[in-house]
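Some features that Swiss-Prot has for this protein:
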- Gly230 to Glu: In e1339; abnormal repetitive turning behavior during male mating (MUTAGEN)
- Ala713 to Gly, Ser or Cys: No degeneration (MUTAGEN)
- Ala713 to Arg, Asp, Phe, Leu, Pro, Thr or Val: Degeneration (MUTAGEN)
Amino acid sequence: MSWMQNLKNYQHLRDPSEYMSQVYGDPLAYLQETTKFVTEREYYEDFGYGECFNSTESEVQCELITGEFDPKLLPYDKRLAWHFKEFCYKTSAHGIPMIGEAPNVYYRAVWVVLFLGCMIMLYLNAQSVLDKYNRNEKIVDIQLKFDTAPFPAITLCNLNPYKASLATSVDLVKRTLSAFDGAMGKAGGNKDHEEEREVVTEPPTTPAPTTKPARRRGKRDLSGAFFEPGFARCLCGSQGSSEQEDKDEEKEEELLETTTKKVFNINDADEEWDGMEEYDNEHYENYDVEATTGMNMMEECQSERTKFDEPTGFDDRCICAFDRSTHDAWPCFLNGTWETTECDTCNEHAFCTKDNKTAKGHRSPCICAPSRFCVAYNGKTPPIEIWTYLQGGTPTEDPNFLEAMGFQGMTDEVAIVTKAKENIMFAMATLSMQDRERLSTTKRELVHKCSFNGKACDIEADFLTHIDPAFGSCFTFNHNRTVNLTSIRAGPMYGLRMLVYVNASDYMPTTEATGVRLTIHDKEDFPFPDTFGYSAPTGYVSSFGLRLRKMSRLPAPYGDCVPDGKTSDYIYSNYEYSVEGCYRSCFQQLVLKECRCGDPRFPVPENARHCDAADPIARKCLDARMNDLGGLHGSFRCRCQQPCRQSIYSVTYSPAKWPSLSLQIQLGSCNGTAVECNKHYKENGAMVEVFYEQLNFEMLTESEAYGFVNLLADFGGQLGLWCGISFLTCCEFVFLFLETAYMSAEHNYSLYKKKKAEKAKKIASGSF
């Protein structure tokens, strides 16, 4: 046969390329125009190369095995067919070699069906594995760590945000309290605000050593009274006497007792009223000695019938304690007899007391009558002219201001107080932080004593002042983020213990309870005492036992926690992100966008301002935005996620009465006896304890339930089960793809060069 002879000629040729050239021709002959391509018939029949693979002769097989063969010499389509067939023989994937080496069509068809069935099962199981991976499921690992837990930051606030004696000097606050008094009077059905008191005077026409000067009698509801000094025309000495007073002596004594108890804020009717009687008796005994003329400079004068008239001179010009809501002017003394001084305490009615042995802290400016009746007065503005004020008729406030206060239609006292607290926050927002701090309690006034781990605290250094819109000045213990405080043991003796003093006599009329507000939080978190705080009443030891739980959450795609500490529009600068802060920031941004001003209860960004408390339009806009966020679709406008790292403190509260009767010690800086100090601190003081119940804490850590490693393991198992494919088998398919892509690119490049050469030849022939 000719093909056998051609193969044997290879043995007689020293150059293999020459033999290939003789058998197959020049491999580059197809690039020449005159050279004819080898046809398929010539390739398989004339040259006989294709018959070699079907020959079973040993000689032929041996020559084929030992002979060198270059598949690049084959045409492109035959080269691809040869390459794929070679891959079927060599691949490590199960089933594919059986298809390629099948001896007949039926055998090959069976293996094709089996292979396709396995591929379908692989697809279904692989889809299940991928779905499980894409669900991004997570698990929570709970660990109980027996280690020293870091002590949290403790923020302490007085339940009374501002001192009544100082806050009432702010005009907007005074107007707010006046509107509050009017609303409370209407809600309680009080009809006595415009009723004049019955004034009865004694008629000592000839003063005698045993005759007492005119004493004020009357009835009055002082639940909303607020005093301020004012000028008025008065009658002093015999000018103000009346025969009717002697007839009503017994009846009016009872009314005087009731009235004075209300004014002086007396709680203990048996003990403190006796002291008040002693004060009255002493005051009027002095008059018995001094009343030797028709008019004494130090005696009390009457102004109920003359307060509408302008004084005519020095003899009838008095300063009276005036209440705008009731038009009461009492007591009245001549102008030169009042003394400008400082008082120890002032209550919500602006009534002040001097020489209070149990009082401690800031002294308030006041003006005192000879009878020791004192009224808060800072001297910045002159006293009101009562006759001018009353000639204008019943005082009418600006309707827009009353509308902004929001008291219209309210009949529930609790709701009115709540609205008044909000109005106070709005009014205080007009002041700077320094002014608000000045009107509120100082850290030395609130915290008398302090200890941590059994050692005394440095109150000035260990407490940081923070101004809260709802509670005024608050003080944070353990505020230094670079210092890590820990309790050396569990129990109250090794935690934080504080003796606090609230000075209930200087409370605002909107403050409903006496005590302090305590917030337990991380150093990096804003305290939010109005939301997360705990109230500790006066007269008790309030023990707060702590348990710490640390959370570590996974960010996207496993969760939606906030990983970076804060969001871009977070309004609480220098503090870490929290869910409550996020909602408040979202609400504030909404208010700023739609109302052009911010809610005074929350901070505002730079270049923004708070809404005016007296602006009814702004207040309505704020209320509308609050209703929007509290409605059905409010949660869709503010989406706030949990932080990725969070410390949660579980608190257990237990109280006990304090101080005990056996605690006969000088508490704080009280100057009275031990019994007096105990009684005073029971009404104005409290002991607060914050400690860990156990020196261990829980760690809750989220981790991925099905990670990428699990995906590879399960997916590889499915490939091996159904197709016998491993990672190396996958690499075989990758290389097959790369090789075929390279052959296609090489073939296309050869065609491109050929066309380019033909084009150049045509151009060259055309030039001749």
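Cβ atoms are placed via backbone N, Cα and C, with glycine included.
Heads up, this one's the original sequence, none of the swaps are in it.
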For Gly230 (mutagenesis position): DSSP state (helix, strand, coil): strand
Inter-residue Cα distance where the pair is Ala713 (mutagenesis position) and Gly230 (mutagenesis position), in Å: 90
Under 8 Å by Cβ from Ala713 (mutagenesis position), counting only residues of that chain that are 6 or more apart: none
Cβ packing number for Gly230 (mutagenesis position), 10 Å threshold: 26
